[in-house]
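Presented below is the structure to which this report refers.
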Amino acid sequence: MTEKKYIVALDQGTTSSRAVVMDHDANIISVSQREFEQIYPKPGWVEHDPMEIWATQSSTLVEVLAKADISSDQIAAIGITNQRETTIVWEKETGKPIYNAIVWQCRRTAEICEHLKRDGLEDYIRSNTGLVIDPYFSGTKVKWILDHVEGSRERARRGELLFGTVDTWLIWKMTQGRVHVTDYTNASRTMLFNIHTLDWDDKMLEVLDIPREMLPEVRRSSEVYGQTNIGGKGGTRIPISGIAGDQQAALFGQLCVKEGMAKNTYGTGCFMLMNTGEKAVKSENGLLTTIACGPTGEVNYALEGAVFMAGASIQWLRDEMKLINDAYDSEYFATKVQNTNGVYVVPAFTGLGAPYWDPYARGAIFGLTRGVNANHIIRATLESIAYQTRDVLEAMQADSGIRLHALRVDGGAVANNFLMQFQSDILGTRVERPEVREVTALGAAYLAGLAVGFWQNLDELQEKAVIEREFRPGIETTERNYRYAGWKKAVKRAMAWEEHDE
């Protein structure tokens, strides 16, 4: 009898590294997770230690195999999904990072972004990279590192330094420096990549003064990139055969591979993606045009709206405000009151993402009266996640001309039934919650498994996409629009807060 085979998905996130083992029926066999330190050197700055990312991720791989009691030669392939945009520059010779990883949430490059806008590059960048000018993306982060680490730009020109997003860093480490690659989805988040020619964009490299020598090779999201024996007893070589940025992996894991299908992931931030097939739709409404995975991991396009603060705003209630002891408590307290008593929380702690793109917005609570208590504020914070999702969906429908019939959801916060019901109420659309919650890992596993023939095609995977619960709108249109108008008013007042503070 042949040994049973499995796929391992490595899910390197913003706050933790995880490893997930799946069998052929897409059942989760075991999960291992390790958190790592968030570094905040200055207000609005966010960093990670790349060596800690590697240490936590590699140890979860060893751990998850031990937990599942399977040997490395039972692993058919490894797929990688990762926090996107986070930027690492390291020495080719030693593998030592020259600076901490600059995280996607970090706003330190706002000034560089202002220069790009003043130089009239907005339309060029939107047309060619699909992105807006914002500190969120990797390009300005790489420039910042090269500007601030002495001699680094010259070293990069000499081929001594390498740049990578987290996927690239992990594969480089897993292959002992033999493989320096990324995939189309991650490359499309750098602001350095032309999403039409599918190559690094010479003009952007010139504008940001980033040497081409340091960039990884860009490949499909589903193919064999190299082999690793990390965690392997006796040096079994396991193919690494799937890479996708976390949101594109979730889109694929939800099997949103046809034009017009959309999903929203509720994690640290909120990310809604709608597959637009082989057509790159240029957004007129503050969304991003990004690369997604087609049915066999080939290039498709998607519209994306990124909301920076979703689960992070619940953590704020817990860690800074001390209003709850556990994120799961938020649902209980939110349902202790009938409504928010007129309160709106705008969680613009690091500015606002889509469709506003205002790095100078700041968090605010509006509508406070004497009768407002902690439960109202907890409820309003949860509701802010759903309102921000509606902001994005409105923009998406305007750009694509496609009316969404159902939204597939995933991520930690979807366990919150209050939030999911309110989401359906405020959108006026069905919300579908899948049985398998680990859709990001699932997407990475699918991409890796398809590349090595573990699964033959997507038809084989369709029956595994079971919807566990469907939420339907329970409020009238007038009420929905009235509440949403209040939210829009609150957002308007939170915008451009920081820039007047000379």
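Residue numbers in this text run from 1 along the chain shown.
For all residues, glycine too, the Cβ spot is worked out from N, Cα and C.
None of the listed substitutions appears in this model.
In the three-state DSSP scheme, GLU85 (sn-glycerol 3-phosphate binding site) falls into the coil class. Sequence annotations record features per position, and here Swiss-Prot assigns sn-glycerol 3-phosphate binding site to THR14, ARG84, GLU85, TYR136, ASP246 based on experimental evidence.
Neighbour list (GLY412 (ATP binding site), Cβ cut-off 8 Å, at least 6 residues apart, same chain): TYR266, GLY267, GLY311, ALA327. According to Swiss-Prot, the feature ATP binding site maps to THR14, THR15, SER16, THR268, GLY311, GLN315, GLY412.
The annotation glycerol binding site is assigned in Swiss-Prot to ARG84, GLU85, TYR136, ASP246, GLN247. Non-local neighbourhood of GLU85 (sn-glycerol 3-phosphate binding site): TRP104, TYR136, PHE137, SER138, LYS141, THR165, ARG189, THR190, each in the same chain, at least six residues away, with C-beta under 8 Å from its C-beta.
According to Swiss-Prot, the feature Zn(2+) binding site maps to GLU479, an assignment based on experimental evidence. DSSP assigns GLU479 (Zn(2+) binding site) to a helical segment in the three-state reduction. Cβ neighbours within 10 Å of GLU479 (Zn(2+) binding site), excluding its own Cβ and spanning all shown chains: 11.
A sphere of 10 angstroms centred on the C-beta of SER59 (mutagenesis position) encloses 15 other C-beta atoms. Looking at Swiss-Prot, you'll find the mutagenesis SER59 to Trp noted as follows: Abolishes inhibition of GK by FBP via disruption of the dimer-tetramer assembly reaction. Inhibition by EIIA-Glc is unchanged compared to wild type. The activity of this mutant is significantly higher than wild-type, and the Michaelis constants are increased slightly compared to wild-type.
Secondary structure at ALA66 (mutagenesis position), taken from DSSP and collapsed to helix, strand or coil, is helix. For ALA66 (mutagenesis position), no same-chain residue lying six or more positions away in sequence has a CB closer than 8 A to its CB. The mutagenesis experiment ALA66 to Thr is recorded by Swiss-Prot, whose note states: Although it completely abolishes FBP regulation and disrupts dimer-tetramer equilibrium, the crystal structure is essentially identical to the symmetric tetramer found in the FBP-bound form of the enzyme.
Under its mutagenesis annotations, Swiss-Prot gives GLY231 to Asp the following note: Displays an increased enzymatic activity and a decreased allosteric regulation by FBP compared to wild-type. It displays a dimer form and is resistant to tetramer formation in the presence of FBP, whereas wild-type dimers are converted into inactive tetramers in the presence of FBP.
Listed in Swiss-Prot as a mutagenesis experiment, ARG237 to Ala is described as follows: Drastically reduces inhibition of GK by FBP and lowers, but did not eliminate, the ability of FBP to promote tetramer association. Listed in sequence order, GLN227, THR228, ASN229 are the same-chain residues six or more apart from ARG237 (mutagenesis position) with CB atoms under 8 A from its CB.
The mutagenesis experiment GLY305 to Ser is recorded by Swiss-Prot, whose note states: In glpK22; abolishes glucose control of glycerol utilization. Using a 10 Å radius centred on the Cβ of GLY305 (mutagenesis position) and all shown protein chains, the other Cβ atoms total 27.
All protein chains considered, the CB of ILE475 (mutagenesis position) has 15 other CB atoms within 10 Å. One entry in Swiss-Prot concerns the mutagenesis experiment ILE475 to Asp. Its note says: It decreases Vmax to about 10% of the wild-type value and the affinity for substrate is increased about two- to fourfold. This mutation decreases the catalytic activity in a manner that is analogous to that obtained upon EIIA-Glc binding. It increases the affinity for FBP about fivefold.
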Residues flanking the ATP site, with Cβ no more than 8 Å from the Cβ centroid of THR14, THR15, SER16, THR268, GLY311, GLN315, GLY412 and excluding those residues themselves:
GLY13, GLY267, ALA312
Tell me the coarse DSSP state (helix, strand, coil) of ARG237 (mutagenesis position).
coil
Given the mutagenesis positions SER59, GLY305, ILE475, which one's Cα is the least distant from that of THR268 (ATP binding site)?
GLY305
Roughly how wide, in whole Å, is the group ARG84, GLU85, TYR136, ASP246, GLN247 that binds glycerol, by largest Cα to Cα distance?
15
Candidate nearest ILE475 (mutagenesis position) in space, where candidates are the recorded positions THR15, ASP246, GLN247, GLY305, GLN315 and distance is Cα-Cα:
GLY305
